[in-house]
Amino acid sequence: MKIKEIIVVEGRDDTARIKLAVDADTIETNGSAIDDHVIDQIRLAQKTRGVIILTDPDFPGEKIRKTISEAVPGCKHAFLPKHLAKPKNKRGIGVEHASVESIRACLENVHEEMEAQPSDISAEDLIHAGLIGGPAAKCRRERLGDLLKIGYTNGKQLQKRLQMFQIKKSDFMSALDTVMREEQNE
């Protein structure tokens, strides 16, 4: 599988794993304190070939994603679910631990960042669905993010991410229905 865009990852182990999965070029941020010259590289890549951000599904990875998104508008985003980024017998989480199939799958389901449009998914919808506040909210948001391929967000950021990736209410409701059915079957 050949990827036209340049994939932004956190480090060289991530690059090695990406190259096992797909034919692609990468830019490494080397941590969450991203140097200006790396941002400049990403800007140039965005202008010439496009950029896909694929960071670890953890707090530092989300911080890197946000930093790049703010500095370089219009990037595409690929999200790797947490459970697919865990090593088999060690601690930690990251792209470098994901299977080749998982990496390919998340790169086939990229979302393009767009100007946030008013959404027909309201904050009340999120509260009513038990995605904000309540004992199961975090688990529900995590599973919803996996199903919609938008990654995990906290309650405050969920509506913004749904708007940014222009998730349709019908897709949201379908994914939410799946989350609720899975919850009942546990």
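Just so it is clear, glycine is given a Cβ too, placed from its N, Cα and C backbone atoms.
Residues or ranges marked as domain 'Toprim' in Swiss-Prot: 4-94.
Record note (Swiss-Prot), mutagenesis GLU10 to Ala: Loss of activity, 50% rRNA-binding. The unchanged residue is displayed. Under DSSP, GLU10 (mutagenesis position) is assigned to coil, being neither helix nor strand in the three-state scheme.
Here Swiss-Prot flags GLU10, ASP56 as Mg(2+) 1 binding site.
For the mutagenesis of GLY11 to Ala, Swiss-Prot gives this note: 30-fold loss of activity. The structure shown keeps the original residue. Neighbour count (other Cβ atoms within 10 Å of the Cβ, all protein chains): 16 for GLY11 (mutagenesis position).
Under the three-state DSSP scheme, GLY31 (mutagenesis position) falls in the coil class. For GLY31 (mutagenesis position), applying a Cβ distance below 8 Å and a minimum sequence separation of six or more within one chain yields GLU10, GLY11, PRO60. Annotation of the published mutagenesis GLY31 to Ala in Swiss-Prot: Loss of activity; the original residue is retained in the structure shown.
Under DSSP, ASP56 (mutagenesis position) is assigned to coil, being neither helix nor strand in the three-state scheme. The 10 Å shell around the Cβ of ASP56 (mutagenesis position) contains 24 further Cβ atoms across the protein chains shown. Here the residue is the original one, but Swiss-Prot notes a mutagenesis experiment at this spot, ASP56 to Ala: Loss of activity, rRNA-binding normal.
The feature Mg(2+) 2 binding site is assigned by Swiss-Prot to ASP56, ASP58. The Cβ neighbour count for ASP58 (mutagenesis position), using a 10 Å radius and every protein chain shown, is 16.
Looking at Swiss-Prot, you'll find the mutagenesis ASP58 to Ala noted as follows: Loss of activity, rRNA-binding normal.
The Cβ neighbour count for GLY61 (mutagenesis position), using a 10 Å radius and every protein chain shown, is 25. GLY61 (mutagenesis position) falls within a helical segment according to DSSP. In Swiss-Prot, the entry for mutagenesis GLY61 to Ala states: Loss of activity in vivo, about 100-fold loss in vitro. The structure shown retains the original residue.
A mutagenesis experiment is reported in Swiss-Prot for this position, ARG65 to Ala, and the note states: 100-fold loss of activity. In the structure as shown, the Cβ atom of ARG65 (mutagenesis position) sits within 10 Å of 22 other Cβ atoms.
Here the residue is the original one, while Swiss-Prot reports the published mutagenesis LEU107 to Ala with the comment 10-fold loss of activity. LEU107 (mutagenesis position) falls within a helix when secondary structure is assigned with DSSP. Sequence-distant neighbours of LEU107 (mutagenesis position) (same chain, 6+ residues apart, CB-CB distance under 8 A): MET1, ILE3, ILE7, ALA21, VAL22, ILE52, LEU54, ALA78.
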Ask   = Which number gives the other C-beta atoms within 10 angstroms of the C-beta of GLU10 (mutagenesis position), all protein chains shown included?
value = 23
